[in-house]
Amino acid sequence: MTEQQWNFAGIEAAASAIQGNVTSIHSLLDEGKQSLTKLAAAWGGSGSEAYQGVQQKWDATATELNNALQNLARTISEAGQAMASTEGNVTGMFA
């Protein structure tokens with residue numbers, strides 16, 4: 001029978017890395033939006049309106065992506081904690 005081993009520190013590191021990526025993505029998206037906002041300020045008429053519509057869709061999709069990544073990071077972390085707790089309980093049964 002193969003022995004099952006968990007790397008709890010590795011699981012938590014993965015969750016933290018995903019959360020760090022969420023922060024980086026958010027910063028990059030904000031930076032890009034600020035640059036585009038400066039450019040869009042020079043536009044007028046229907047071109048500006050069309051841009052605003054696309055920007056709103058982009059913002060909604062970016063928010064959805066970041067929320068999904070945050071949920072993934074939280075779920076991985078919670079699963080790691082639950083597995084560590086279970087491991088501790090099982091170990092305690094044999095101590």
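Heads up, the Cβ atoms here are built off N, Cα and C, so glycines get one too.
Taking Cβ-Cβ distances under 8 Å and a sequence separation of 6 or more, the neighbours of F8 (mutagenesis position) in its chain are G80, M83, A84, E87. Under its mutagenesis annotations, Swiss-Prot gives F8 to I the following note: Wild-type virulence in an esxA deletion strain.
Cβ-based neighbour count (10 Å, all protein chains) for A14 (mutagenesis position) stands at 16. Among the sequence features in Swiss-Prot, the mutagenesis site A14 to R is noted as follows: Wild-type virulence in an esxA deletion strain.
Listed in sequence order, the residues of the same chain lying 6 or more apart from A17 (mutagenesis position) and placing their CB within less than 8 Å of its CB: none are present. Recorded in Swiss-Prot as a mutagenesis result, A17 to E carries the remark: 88% reduction in liposome disruption; when associated with 25-T-A-26.
Quoting Swiss-Prot on the mutagenesis of H26 to A: 16% reduction in liposome disruption. Mapped onto three states, the DSSP output places H26 (mutagenesis position) in helix.
Here Swiss-Prot describes T37 to C as a published mutagenesis experiment; the accompanying note says: NBD-linked protein does not fluoresce at acidic pH in presence of liposomes, this residue may face inwards in membranes away from lipids. Every protein chain considered, the tally of other Cβ atoms within 10 Å of the Cβ of T37 (mutagenesis position) stands at 11. DSSP gives T37 (mutagenesis position) a helix state.
The note that Swiss-Prot attaches to the published mutagenesis K38 to T is: Reduced liposome disruption; when associated with 25-T-A-26. For K38 (mutagenesis position), no same-chain residue that is 6 or more apart in sequence has a Cβ closer than 8 Å to its Cβ.
When Cβ atoms from all protein chains are considered, those within 10 Å of Q55 (mutagenesis position) total 14, not counting its own. Annotation of the published mutagenesis Q55 to C in Swiss-Prot: NBD-linked protein does not fluoresce at acidic pH in presence of liposomes, this residue may face inwards in membranes away from lipids; the original residue is retained in the structure shown.
Its own atom aside, the Cβ of W58 (mutagenesis position) has 14 Cβ atoms within 10 angstroms in the protein chains shown. The note that Swiss-Prot attaches to the published mutagenesis W58 to C is: Cannot be overproduced and purified.
Swiss-Prot gives this note for the published mutagenesis A60 to C: NBD-linked protein fluoresces at acidic pH in presence of liposomes, suggests this residue faces lipids. For A60 (mutagenesis position), no same-chain residue lying six or more positions away in sequence has a CB closer than 8 A to its CB.
Swiss-Prot lists V90 to R among its mutagenesis entries, and the accompanying note reads: Does not restore virulence in an esxA deletion strain, wild-type secretion of EsxA and EsxB. Partially inhibits host TLR2-signaling. When secondary structure is read from DSSP and collapsed to three states, V90 (mutagenesis position) falls in the helix class. Long-range Cβ neighbours of V90 (mutagenesis position) (same chain, at least 6 residues apart, Cβ-Cβ under 8 Å): none.
All protein chains included, M93 (mutagenesis position) registers 7 other Cβ atoms within 10 Å of its own Cβ. Looking at Swiss-Prot, you'll find the mutagenesis M93 to T noted as follows: Partially restores virulence in an esxA deletion strain, wild-type secretion of EsxA and EsxB. Partially inhibits host TLR2-signaling.
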* Euclidean distance between Cα atoms of H26 (mutagenesis position) and A14 (mutagenesis position), Å -> 18
